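Written out below as structure tokens is the structure these notes cover.
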Amino acid sequence: MEEPEEPADSGQSLVPVYIYSPEYVSMCDSLAKIPKRASMVHSLIEAYALHKQMRIVKPKVASMEEMATFHTDAYLQHLQKVSQEGDDDHPDSIEYGLGYDCPATEGIFDYAAAIGGATITAAQCLIDGMCKVAINWSGGWHHAKKDEASGFCYLNDAVLGILRLRRKFERILYVDLDLHHGDGVEDAFSFTSKVMTVSLHKFSPGFFPGTGDVSDVGLGKGRYYSVNVPIQDGIQDEKYYQICESVLKEVYQAFNPKAVVLQLGADTIAGDPMCSFNMTPVGIGKCLKYILQWQLATLILGGGGYNLANTARCWTYLTGVILGKTLSSEIPDHEFFTAYGPDYVLEITPSCRPDRNEPHRIQQILNYIKGNLKHVV
């Protein structure tokens with residue numbers, strides 16, 4: 001998408017919004033599972049001078065009322081309580097999903113409110129017509145349920161962002177390209193036809209969260225408004241893009257969305273400790289370009305991504321895609337430069353693992369989805 005060559009006043013609204021403040025990044029850096037990841041991502045975007053081509057907007061912190069548009073008061077109050085005390089052994093915590101993969105560490109409520117607020121801020125920028133694309137790379141925590149934490153996610157900022165967008169946009173399409181099924185977002189909207197959720201993810205026995213088979217299609221009025229594309233290990237860019245484009249083409253025609261929320265978790269990328277898909281940022285970038293050409297209000301979120309350098313590579317490359325910029329292969333010198341060794345390049349090379357996706361099974365899945373979308377009115 002080239003930048004508009006229009007007078008500054010009308011063109012300015014087409015410059016993407018980038019949610020950022022030093023305080024926000026340092027808050028996001030504190031999550032134990034991804035230490036300093038937010039700083040690495042922002043520093044690389046800055047090293048390529050991409051921040052200068054976007055409108056930087058400082059995020060607001062979500063209020064209790066804003067968080068309660070989705071989460072229950074009881075859950076939020078408990079999260080606030082254990083966060084103040086740093087109490088990881090509270091007897092009620094298990095019931096709220098706190099513990100093992102979502103430890104109740106000190107300050108976790110402030111972290112959740114910061115992320116939720118940042119995604120709401122991005123959504124509000126789209127509502128206000130400030131931009132067509134708003135980016136919050138530290139958002140995308142798609143597993144949290146209304147009354148429990150799950151899978152490193154304490155607050156479902158994606159749901160909060162969608163609910164905010166619903167104030168203006170009648171039909172919202174949520175697309176989730178993280179390695180894991182976007183179960184929290186799907187569950188939140190499984191009974192409504194106003195939000196369609198589409199998730200491409202790894203689906204195999206014992207793999208978290210264990211949901212998202214092609215037969216999971218939503219419930220009640222929301223039946224056929226949940227689309228799940230189960231994928232096996234080893235998939236690479238070309239096949240992934242073919243699947244993504246094929247599904248999104250049908251979805252767009254059937255649902256006619258007015259706005260898009262796009263979760264771009266980088267745990268699909270080769271080199272991730274999840275060791276499942278075999279993608280590169282180029283493949284995800286093609287999917288992103290396909291969505292951007294609809295020219296709808298689009299909220300961009302991050303998500304998983306546990307190889308920190310590769311996640312920064314991926315989201316910096318995707319920021320370049322949003323801006324229509326080709327980035328130099330050589331990583332510019334910056335604070336985290338040494339993390340990009342031994343080659344110090346932006347590109348990521350797929351590994352030589354086999355692709356476990358059989359063409360006939362993929363075709364079956366695509367046919368099944370196409371059949372379901374005939375019911376969408």
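Glycine residues also receive a Cβ, built from the backbone N, Cα and C atoms like all the rest.
H143 (mutagenesis position) falls outside any helix or strand according to DSSP and counts as coil. Annotated active site, proton acceptor per Swiss-Prot: H143, in sequence order, evidence recorded as experimental evidence.
The annotation substrate binding site is assigned in Swiss-Prot to D101, G151, Y306 on the grounds of experimental evidence. Within the same chain, the residues at least 6 positions away from Y306 (mutagenesis position) whose Cβ sits under 8 Å from its Cβ are K33, I34, D267, D272, P273, M274, listed in sequence order.
D178 (divalent metal cation binding site) falls within neither a helix nor a strand when secondary structure is assigned with DSSP, and so counts as coil. D178 (divalent metal cation binding site) has a Cβ environment of 24 other Cβ atoms inside 10 Å. Residues or ranges marked as divalent metal cation binding site by Swiss-Prot: D178, H180, D267.
Long-range Cβ contacts of S39 (mutagenesis position) within its own chain (separation 6+, distance under 8 Å): V25, S26, D29, E335, F336. Mutagenesis annotation in Swiss-Prot: S39 to A, described as Enhances the deacetylase activity; the structure shown retains the original residue.
Annotation note: D101 (mutagenesis position) sits in a coil segment as assigned by DSSP. Quoting Swiss-Prot on the mutagenesis of D101 to N: Almost complete loss of catalytical activity.
A mutagenesis experiment is reported in Swiss-Prot for this position, D101 to A, and the note states: Complete loss of catalytical activity. Complete loss of catalytical activity; when associated with F-306. Taking a C-beta cut-off of under 8 angstroms and a sequence separation of 6 or more, D101 (mutagenesis position) has the following same-chain neighbours: S150, G151, F152.
Swiss-Prot gives this note for the published mutagenesis H143 to A: Loss of catalytic activity. Taking the Cβ of H143 (mutagenesis position) as reference, residues of its chain lying under 8 Å away and at least six apart in sequence are, in sequence order, S150, G151, F152, C153, N156, H180, G182, D183, G184, P209.
Here Swiss-Prot describes Y306 to F as a published mutagenesis experiment; the accompanying note says: Loss of catalytic activity. Complete loss of catalytic activity; when associated with A-101.
Highlighted in sequence order, L179, H201, K202, G265, T268, M274, G303, G304, G305 have their Cβ within 8 Å of the centre of the Cβ atoms of D178, H180, D267, the residues recorded for divalent metal cation, and are not part of that set. Those residues noted as binding substrate (D101, G151, Y306) have their most widely separated CA atoms at a distance of 14 Å.
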